[in-house]
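Have a look at the structure below, then the notes.
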Amino acid sequence: MLRRDPRKPLAILRHVGLLCATGPQRWRFQHSCAEEHSNCARHPLWTGPVSSAEGTRQSPINIQWKDSVYDPQLAPLRVSYDAASCRYLWNTGYFFQVEFDDSCEDSGISGGPLGNHYRLKQFHFHWGATDEWGSEHAVDGHTYPAELHLVHWNSTKYENYKKASVGENGLAVIGVFLKLGAHHQALQKLVDVLPEVRHKDTQVAMGPFDPSCLLPACRDYWTYPGSLTTPPLAESVTWIVQKTPVEVSPSQLSTFRTLLFSGRGEEEDVMVNNYRPLQPLRDRKLRSSFRLDRTKMRS
């Protein structure tokens, strides 16, 4: 079930890039509004302010039905992954991430809002401290307990992921909401190895894994031009957010919360609330591949 976001009220200081909030944080590293604006160690990957003052197409966003426009020209998204290209799962110090050999041209996505073929690079999750929140995107102000991101790069236009990640139309990210429900058998393969990567910078080898098993059966989606939600916040992403969530069990999500932001020998810092603040839509067009039906969304 969709839940109203308990994190409001929330204000982002656009000029200094620091965050003030009541309730749960949209970034786990929260600083006083009176603090000097500086790039201090909010997070080991962080190199800039919480909010990009110059950015005009930042992510994530609150997907509002009133802002969504049905586009009959949006084709179905074509998804074809090579399970054998899965390499390892690791704790990045911000989330756990599954890496793939992206030299395989055939493993990726095309169609939908995309003009080129995009190769799969990695996927990761964002989640909250409880089952009440955790997704990066929201829908009419409602959030899910977690969100999956499958990250792909434009192999037609760019030589490698690094160049694509900061280039125009360089990345395509599929977002999938996770909601509480039935046990997810395919996800369990990942959950089973999480104890081996509890600490930051630890990894475990993975056998074949096809991440299409994590996608919903219904492939209706919203799409909009946006950015990475972690530094460097590059505005290189075509977002493809699935309308239909996938079900996972409470125990599976609880295992996510056993991971740590901290490394071995450091004070334990539980890995939760690893999501970015919502960003304004501004004048961007939010398109949908489906005709809007509110009654079917709230499930």
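Backbone N, Cα and C define each Cβ position, glycine as well.
Positions annotated as Zn(2+) binding site by Swiss-Prot: H124, H126, H149. Mapped onto three states, the DSSP output places H124 (Zn(2+) binding site) in strand.
Sequence annotations record features per position, and here Swiss-Prot assigns domain 'Alpha-carbonic anhydrase' to 30-290 based on sequence analysis.
Record note (Swiss-Prot), mutagenesis Y94 to A: No effect on carbonate dehydratase activity. The unchanged residue is displayed. The DSSP secondary structure for Y94 (mutagenesis position) is coil.
As a published mutagenesis entry, Y94 to H appears in Swiss-Prot alongside the note: No effect on carbonate dehydratase activity. Enhanced proton transfer due to removal of the steric hindrance of F-95; when associated with A-95.
Sequence-distant contacts of F95 (mutagenesis position), defined as residues of its own chain at least six apart whose C-beta falls under 8 angstroms from its C-beta, comprise H124, F125, H126, M271, N274. In Swiss-Prot, a published mutagenesis experiment is listed as F95 to A, annotated No effect on carbonate dehydratase activity. Enhanced proton transfer; when associated with H-94 or C-161.
For the mutagenesis result K121 to C, the note given in Swiss-Prot is No effect on carbonate dehydratase activity. All chains included, 23 other C-beta atoms sit within 10 angstroms of the C-beta of K121 (mutagenesis position).
Experimental mutagenesis is annotated in Swiss-Prot for Y161 to A, with the remark: No effect on carbonate dehydratase activity. Long-range Cβ neighbours of Y161 (mutagenesis position) (same chain, at least 6 residues apart, Cβ-Cβ under 8 Å): D102, K121, W153. DSSP gives Y161 (mutagenesis position) a helix state.
Under mutagenesis, Swiss-Prot gives Y161 to C with this note: No effect on carbonate dehydratase activity. Enhanced proton transfer; when associated with A-95.
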If you count, for each of the binding-site residues H124, H126, H149, the other Cβ atoms lying within 10 Å of its Cβ, which residue has the minimum? H124
Residues sitting within 8 A of the centre of the H124, H126, H149 CB atoms (Zn(2+) site), not counting those, run F95, Q97, F123, F125, E136, E147, L148, T229
With every protein chain in view, what's the tally of Cβ atoms within 10 Å of the Cβ of Y94 (mutagenesis position), excluding that atom itself? 19
Across the domain 'Alpha-carbonic anhydrase' (30-290), the model's average pLDDT, rounded to a whole number, is 91
